[in-house]
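K.L.:
Below is one structure. I have some questions about it.
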Amino acid sequence: MDVLSPGQGNNTTSPPAPFETGGNTTGISDVTVSYQVITSLLLGTLIFCAVLGNACVVAAIALERSLQNVANYLIGSLAVTDLMVSVLVLPMAALYQVLNKWTLGQVTCDLFIALDVLCCTSSILHLCAIALDRYWAITDPIDYVNKRTPRRAAALISLTWLIGFLISIPPMLGWRTPEDRSDPDACTISKDHGYTIYSTFGAFYIPLLLMLVLYGRIFRAARFRIRKTVKKVEKTGADTRHGASPAPQPKKSVNGESGSRNWRLGVESKAGGALCANGAVRQGDDGAALEVIEVHRVGNSKEHLPLPSEAGPTPCAPASFERKNERNAEAKRKMALARERKTVKTLGIIMGTFILCWLPFFIVALVLPFCESSCHMPTLLGAIINWLGYSNSLLNPVIYAYFNKDFQNAFKKIIKCKFCRQ
């Protein structure tokens, strides 16, 4: 959003830079060629990478069937929105930045501001929609499977655009101050105090609060599940050390398949190990008592499960079996803790990037209209803040897609042109 225009917040005659206020009389001739070249290269690279990154995400979802699910539809819609920012908004913003003045006329300025606010607001609200979808998926996984439909995704996407439209249109209908159009060389968003509060809270502060709450609850739910798994693993290890093997869990088969199965149980004796018949336990060569049942699934496969013996305090499992279970329990505990660290890292990257890109911009956008006569915005700082917000459209596909292995595989296919051959 181009709330901070070249020249805003600075009425001095200091050397021109991207962010001096309206009323600034500097023209194209006052901007050095080196500034124009360097700025053009930097902003051109940012725009090119943003277009390429978001286009690849859209192409990956369109071409790879495994990526066509509700969660990725939201990511794809975010990529389309950021692609619109990159194609419709950033080129005009870059031209404005390089020339240090608006040269495209008032009508184009109004259209530019409306597109800017609409697309950037929709992009931010897409992040809320993704957070909401993830929150429902992790806190209500059973019921949400049936509710997580393309229709629901379409409703969330439509809502992001509706809110963006309601925030971007009012200035075109007159919710602005007369001073907003007083300088033909400047193109800024409405500085009306009421609209400033309405737009900044609707486009950023309320979505930010919502995302903090949602991701906070997602983290707590994920941590609860992970630590529950750790406790279960530790209990399993303790039971093994005290001579009790964990009973098979319902709805889980020996060979890892899920769902209900018909089982047939029979006792089998194995030479050199635990010798069992008709529920009686005999001592094996290693001195350990181990009852072994043979589990036959209706089909061809069979497995042998050690069960706790009822023949006194003799350990159920050989020492090697116990050590193996302890190693497995420790490995599972480490994996669970690693998942928790990964969850913290992922959520930190998502929220950290969003806040880093947009918070400085919206602080200035909220404060500046209320103290325009007394506030001074350094020109270079203003440019950095403005383009830091725009750069979120470049970083979104990296965070939400490129770290995903399924997307990585699809990108490799695109690069190798496998879809072309298909």
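Counting begins at 1 with the first residue displayed.
Cβ coordinates are placed from backbone N, Cα and C, and glycine is handled just like the others.
Model, not experiment: these values are computed from the prediction.
Swiss-Prot feature annotations, pasted as is:
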BINDING   D116, C120  serotonin binding site
BINDING   T314, K345, T346, G352, F403, N404, K405  1D-myo-inositol 4-phosphate binding site
MUTAGEN   R134 to A  Reduced activation of G proteins
MUTAGEN   K191 to A  Increased activation of G alpha proteins in response to SEP363856-binding
MUTAGEN   K345 to A  Reduced activation of G proteins
MUTAGEN   A365 to E or S  Reduced G(i)/(o)-coupled receptor activity
MUTAGEN   K405 to A  Reduced activation of G proteins
K.L.:
Of D116, R134, F403, N404, which is closest to A365 (mutagenesis position) if I measure between C-alpha atoms? They're all recorded positions.
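P.N.:
Out of the listed candidates, the nearest Cα belongs to D116.
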K.L.:
So of all those recorded positions, K345, T346, G352, N404, K405, which one's Cα sits nearest to D116 (serotonin binding site)?
P.N.:
G352
K.L.:
Counting other Cβ atoms within 10 Å, pick out the least crowded of the recorded positions R134, G352.
P.N.:
G352
K.L.:
What is the total of other Cβ atoms whose distance to the Cβ of C120 (serotonin binding site) is within 10 Å?
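P.N.:
Excluding its own Cβ, C120 (serotonin binding site) sees 28 Cβ atoms within 10 Å.
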K.L.:
When the Cα-Cα distance from C120 (serotonin binding site) is computed for each of the recorded positions K345, T346, G352, F403, K405, which gives the smallest value?
P.N.:
G352
K.L.:
What is the interatomic distance between the Cα atoms of K191 (mutagenesis position) and R134 (mutagenesis position), given in whole Å?
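P.N.:
K191 (mutagenesis position) to R134 (mutagenesis position), Cα-Cα distance: 36 Å.
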K.L.:
For a quick check of packing: other C-beta atoms within 10 Å of the C-beta of K345 (mutagenesis position), how many?
P.N.:
11
K.L.:
Could you tally the C-beta atoms, other than its own, that fall within 10 angstroms of the C-beta of D116 (serotonin binding site)?
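P.N.:
Within a 10 Å radius of the Cβ of D116 (serotonin binding site) lie 23 other Cβ atoms.
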K.L.:
Helix, strand or coil at A365 (mutagenesis position), per DSSP?
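P.N.:
Going by the DSSP assignment, A365 (mutagenesis position) falls within a helical segment, counted as helix.
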K.L.:
For K191 (mutagenesis position), list the number of other Cβ atoms lying within 10 Å of its Cβ atom.
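P.N.:
There are 20 of them.
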K.L.:
Can you give me the Cα-Cα distance between K405 (mutagenesis position) and R134 (mutagenesis position) in Å, rounded to a whole number?
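P.N.:
Pair distance, Cα basis, whole Å: 18 Å.
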K.L.:
Which of the listed recorded positions (A365, F403, N404, K405) has the least company, meaning the fewest other Cβ atoms within 10 Å of its Cβ?
P.N.:
K405
K.L.:
Taking only the recorded positions K345, T346, N404, which one has a CA atom nearest to the CA atom of R134 (mutagenesis position)?
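P.N.:
Spatially nearest to R134 (mutagenesis position) by Cα position is T346.
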